[in-house]
Amino acid sequence: MARSPRIRIKDNDKAEYARLVKNTKAKIARTKKKYGVDLTAEIDIPDLDSFETRAQFNKWKEQASSFTNRANMRYQFEKNAYGVVASKAKIAEIERNTKEVQRLVDEKIKAMKDKEYYAGGKPQGTIEQRIAMTSPAHVTGINRPHDFDFSKVRSYSRLRTLEESMEMRTDPQYYEKKMIQLQLNFIKSVEGSFNSFDAADELIEELKKIPPDDFYELFLRISEISFEEFDSEGNTVENVEGNVYKILSYLEQYRRGDFDLSLKGF
């Protein structure tokens, strides 16, 4: 393979190099002064005579031009009233991810809203009606985030939390893991409510047999499958024990196939 010929520096190369160096240094200085962000490590400024080939020089010119281009949001910044600085690229990414999470949550609520929910062994309305009486997050265990507003971010730690949370929640596996954790947490809640109660032990074993997505729908549709029923200090022992028997009755119906779990895998 033939080697690329060594570059011959022309006057127009010198002029373009000087212009790009000037613009690059000005960009670095301006960003440091206005936003406190040091971009020195983001772009090299080699001596002109260090380029061995025209290809090397052209590649650097592209990098320098991109670095100083106002359309490159990676190197454009905003500073809010709390002194938090972020690149416009990061702000736009969090906004996109937030919108995607909102879309996913809306889809999930739409898929479940017409399902009946039960209390005391009887249908009491739809999940949508239950949500209207409380909130989507209370019923579904899924929080719908508000629109991202950078002007309200008070600290860098809050910005990182929002960035990481929204990115994580765009992954479909997030919701699968959440269903698994919800089931485990509920089982622990039942376990922590009794020292010795045969029916509770039976309930725990039955709950462990249920696939997480089935459990999630049962959690949505059966009011007795609720953390409040077991964690509330106001509940008497008799009430909690009675709730165990109610849930066991529901699970017997579940095993017989009396519940249409059409949200499975949604």
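For all residues, glycine too, the Cβ spot is worked out from N, Cα and C.
Original residues throughout; no substitutions modelled.
Neighbour density for Arg19 (mutagenesis position): within 10 A of its CB lie 12 other CB atoms from the protein chains shown. Looking at Swiss-Prot, the entry for mutagenesis of Arg19 to Ala says: No effect on TP-DNA amplification activity. 60% loss of in vitro DNA-binding.
Other C-beta atoms found within 10 angstroms of the C-beta of Lys25 (mutagenesis position) number 14, with every protein chain shown included. The annotation that Swiss-Prot gives for the mutagenesis experiment Lys25 to Ala reads: Loss of nuclear localization; when associated with A-27.
Quoting Swiss-Prot on the mutagenesis of Lys25 to Ala: No effect on TP-DNA amplification activity. No effect on in vitro DNA-binding.
Lys27 (mutagenesis position) falls within a helix when secondary structure is assigned with DSSP. Here Swiss-Prot describes Lys27 to Ala as a published mutagenesis experiment; the accompanying note says: Loss of nuclear localization; when associated with A-25.
Here the Cβ of Phe227 (mutagenesis position) has 15 other Cβ atoms within 10 Å, regardless of which shown protein chain they belong to. Annotation of the published mutagenesis Phe227 to Val in Swiss-Prot: No effect on the placement of the 3' terminus of the template strand at the polymerization active site; the original residue is retained in the structure shown.
According to Swiss-Prot, the experimentally introduced change Phe230 to Val is described as follows: Formation of TP-dTMP is directed by the third nucleotide of the template strand instead of the second. According to DSSP, Phe230 (mutagenesis position) sits within a helical segment. Of all the Cβ atoms in the protein chains shown, 21 others lie within 10 Å of the Cβ of Phe230 (mutagenesis position).
Under mutagenesis, Swiss-Prot gives Ser232 to Thr with this note: Complete loss of priming activity.
Quoted from Swiss-Prot, the note attached to the mutagenesis of Gly257 to Asp states: 90% loss of primer activity. Long-range Cβ contacts of Gly257 (mutagenesis position) within its own chain (separation 6+, distance under 8 Å) are none.
Among the sequence features in Swiss-Prot, the mutagenesis site Gly257 to Ala is noted as follows: 60% loss of primer activity.
Quoted from Swiss-Prot, the note attached to the mutagenesis of Asp258 to Glu states: 45% loss of primer activity. The number of other CB atoms found within 10 A of the CB of Asp258 (mutagenesis position), across every protein chain shown, is 9.
On a Cα basis, Arg19 (mutagenesis position) lies 10 Å away from Lys25 (mutagenesis position). Note on Lys27 (mutagenesis position): other Cβ atoms within 10 Å of its Cβ, all shown chains, come to 19. Of all the mutagenesis positions in the record (Lys27, Phe227, Phe230, Asp258), the one with the smallest CA separation from Arg19 (mutagenesis position) is Lys27.
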